[in-house]
Amino acid sequence: MAGEGEVIACHTLEVWNEKVKDANESKKLIVIDFTASWCPPCRFIAPVFAEMAKKFTNVVFFKIDVDELQAVAQEFKVEAMPTFVFMKEGNIIDRVVGAAKDEINEKLMKHGGLVASA
């Protein structure tokens, strides 16, 4: 798995299945950013999401391009980008639709994303 503080970009189903299985087994909170290269709000939130990954080192952060992995986007019922899905042990526990930095931050705190000490 990627090191702590990184966003794991999955470009194939094989990589996604392997990485999400490892993350689920770790019992850590998982946040998936469903994004698209043509989506301006997605481009706006991407560096913010990367900073969150550095800040919340006990959370596993994924990035999925909906055009590359349509099957995964459909499985998670993604209808707008960006959509952020929060999971624990394979279960969806929350979601945020839109580039809502504060709401994403609140959900990270709510679901156990402990902030690393600086």
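A Cβ is built for glycine as well, from the same backbone N, Cα and C atoms used for every other residue.
At each noted site, the model still has the original residue.
The active site, nucleophile annotation in Swiss-Prot covers Cys39 (among others) and rests on sequence analysis. According to DSSP, Cys39 (mutagenesis position) sits in a coil region rather than a helix or strand.
For Cys42 (among others), the entry in Swiss-Prot reads active site, nucleophile, with the evidence type sequence analysis. Cβ neighbour count for Cys42 (mutagenesis position): 21 (other Cβ atoms within 10 Å of its Cβ, all protein chains included).
The feature domain 'Thioredoxin' is assigned by Swiss-Prot to 2-113.
Long-range neighbours of Cys39 (mutagenesis position) (same chain, six or more residues apart, CB within less than 8 Å of its CB): Met81, Pro82. Under its mutagenesis entries, Swiss-Prot includes Cys39 to Ser with the note: Loss of sensitivity to victorin phytotoxin.
A mutagenesis experiment is reported in Swiss-Prot for this position, Cys42 to Ser, and the note states: No effect on sensitivity to victorin phytotoxin.
In the domain 'Thioredoxin' (2-113), helix, strand and coil residues by DSSP number 45 helix, 31 strand, 36 coil. As a whole-number mean, the pLDDT of the domain 'Thioredoxin' (2-113) in this prediction is 94.
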